[in-house]
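In Swiss-Prot this protein carries:
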VARIANT   I63 to L  In strain: 001
DOMAIN    77-251  domain 'FAD-binding PCMH-type'
MUTAGEN   H92 to A  No effect
MUTAGEN   R108 to A  Strongly reduced catalytic activity
BINDING   109-115, S120, C176, 180-184, Y190, E236, I241, 481-483  FAD binding site
MUTAGEN   R110 to A  Strongly reduced catalytic activity
MUTAGEN   H114 to A  Loss of FAD binding and loss of catalytic activity
MUTAGEN   H208 to A  No effect
MUTAGEN   H292 to A  Strongly reduced catalytic activity
BINDING   H292, Y417, E442  cannabigerolate binding site
MUTAGEN   Y417 to F  Reduced catalytic activity
MUTAGEN   E442 to Q  Slightly reduced catalytic activity
MUTAGEN   Y484 to F  Loss of catalytic activity
ACT_SITE  Y484  active site, proton acceptor
Amino acid sequence: MNCSAFSFWFVCKIIFFFLSFHIQISIANPRENFLKCFSKHIPNNVANPKLVYTQHDQLYMSILNSTIQNLRFISDTTPKPLVIVTPSNNSHIQATILCSKKVGLQIRTRSGGHDAEGMSYISQVPFVVVDLRNMHSIKIDVHSQTAWVEAGATLGEVYYWINEKNENLSFPGGYCPTVGVGGHFSGGGYGALMRNYGLAADNIIDAHLVNVDGKVLDRKSMGEDLFWAIRGGGGENFGIIAAWKIKLVAVPSKSTIFSVKKNMEIHGLVKLFNKWQNIAYKYDKDLVLMTHFITKNITDNHGKNKTTVHGYFSSIFHGGVDSLVDLMNKSFPELGIKKTDCKEFSWIDTTIFYSGVVNFNTANFKKEILLDRSAGKKTAFSIKLDYVKKPIPETAMVKILEKLYEEDVGAGMYVLYPYGGIMEEISESAIPFPHRAGIMYELWYTASWEKQEDNEKHINWVRSVYNFTTPYVSQNPRLAYLNYRDLDLGKTNHASPNNYTQARIWGEKYFGKNFNRLVKVKTKVDPNNFFRNEQSIPPLPPHHH
């Protein structure tokens, strides 16, 4: 080899070495690259409190775990984000998106941390969590009966501050006060006012979304297709929701509730259930009559301990005690509702009563409990949901209730929630959430437990009940609800050329005929599929546009 050839070879080797070294450094340090990029966009100064946490920070684990609502996912084996960003304004979200794109990190956006599969804070590839805890302002305009709510606010905060302004206004969101509005509203969001006003997503009139290019869009600038998609189609598919503008609704000055327990042999419970399933969805929209079933240990007349299934029938009625008792005695005398079973509450106290964070027997609760983000007991849990379109036969319901005995006492529960009311009148394509006319009720199966080592046992029980009920629920497709996300329905391999075909399997369960429109919106606004997870809407490949 002559000198010039050797020199060329040596220079090439040096260049190759440095290139390789640089590539390895950039791959090895996406966290450092992200931090450098972020600090260029958002200079760290005195006016700027700490926004970014890495695993080197003392507060990293407490911030990560603080809003993990499902204790299944607090474990050493759960994948952890390289970075947690806690933005306090839109510019911080913009910087996070641009820098994550630049260095090749995925984003998970967390509002309240209630995602049933933990997908607002878990990813199988290197990722950043955008934790919206510091973006929780609520600006209410009583005159126009609207409010701007930042996506990190909780339902409890929304209900509390609306009530502070006007006791006869509220918003039709869910029951649990610690749920964040970012995910809840963008997945649909049902609750006590659903039969009067529809879902939370039906009552959104504007939004601020930060898109894949880091631009902040409102309803006008994003256009009606994207605005349609984020109200029930999962905002995380299209960007990061920073705020919602919501339409407030009228609520009565008093409402009446009861929650009666029925402890009898299963055939007797099934008779009550059968009456319930044939009448609850037909009631006037001012009455919600829900039911749930759970096992409990009791002592029988002979002093022996035994496990029985208990049924609970619970109401929310827009009106007084006398009217409700009269209605129940005429329409459902088998329940035997008496005046002494009922309580009249203000609307805000009704909200608290059914919040799951106070004792049912406690009458002296303060509405400030709605502001407590740590209210309620956290457990590990698993949940699956079905929609029922025709009555479940009594013989089948006997067997379904008997399956509660296969689970630990008090660990498994079925909740049945009536549809009907205004839900019958809203088009299935009004927003991506399609489950409207023809749905009698939703039925969900859940298990909760304490110990990590019991995860598989309880998850498998929920799966077994879900499999058993297959013939009795909606079919072709078997419908599902995005806010009770279920990865058993299928996952999408975004590297696969068949990702649309894979996604359609679960997509049509969540969205019905609306799935294809969601795909078109995704293809238009995020063609390179930056915002993705195991169950995200895929864009069509370029040749299909």
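We number each residue from 1, going along the chain as drawn.
The backbone N, Cα and C atoms fix where each Cβ goes, glycine too.
Distribution of Swiss-Prot features across the structure.
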| residue | record | Cβ contacts under 8 Å, 6 or more apart |
| --- | --- | --- |
| I63 | variant position | Y53, I84, T86, D131 |
| H92 | mutagenesis position | I42, L51, V85 |
| R108 | mutagenesis position | P81, M119, S120, Y121, I122, S123, F127, V128, V129, V130, E236, N533 |
| H114 | mutagenesis position | Q69, N70, C176, T178, V179, G180, G183, H184 |
| D115 | FAD binding site | N70, Y121, G183, R485 |
| H208 | mutagenesis position | N90, V216, L217, D218, I241, A242, A243 |
| H292 | mutagenesis position | G311, Y312, S314, M413, Y414, V415, L416 |
| Y417 | mutagenesis position | Y190, V288, M290, Y441, E442, W444 |
Chain-internal residues near Y484 (mutagenesis position), provided their CB is under 8 angstroms and they sit 6+ positions away: A116, I383, K384, L385, W444
Cannabigerolate site shell beyond H292, Y417, E442, criterion: Cβ within 8 Å of Cβ centroid: M290, T291, Y414, V415, L416, P418, Y441, L443, W444
Protein Cβ atoms within 10 Å of L482 (FAD binding site), excluding its own: 22
Least Cβ-crowded entry, counting other Cβ within 10 Å, from the recorded positions listed as E236, E442: E442
Recorded cannabigerolate site residues H292, Y417, E442, farthest C-alpha pair in Å: 11
Averaged pLDDT score, the domain 'FAD-binding PCMH-type' (77-251): 98
Other CB atoms, at most 10 A from the CB of G112 (FAD binding site): 26
Collapsed DSSP category at H208 (mutagenesis position): strand
Secondary structure of H114 (mutagenesis position) (DSSP, helix/strand/coil): coil
Set of same-chain residues at least 6 away whose C-beta sits under 8 angstroms from R110 (mutagenesis position): T67, S120, Y121, V129, V130, D131, L132, G180
Cβ packing number for T109 (FAD binding site), 10 Å threshold: 28
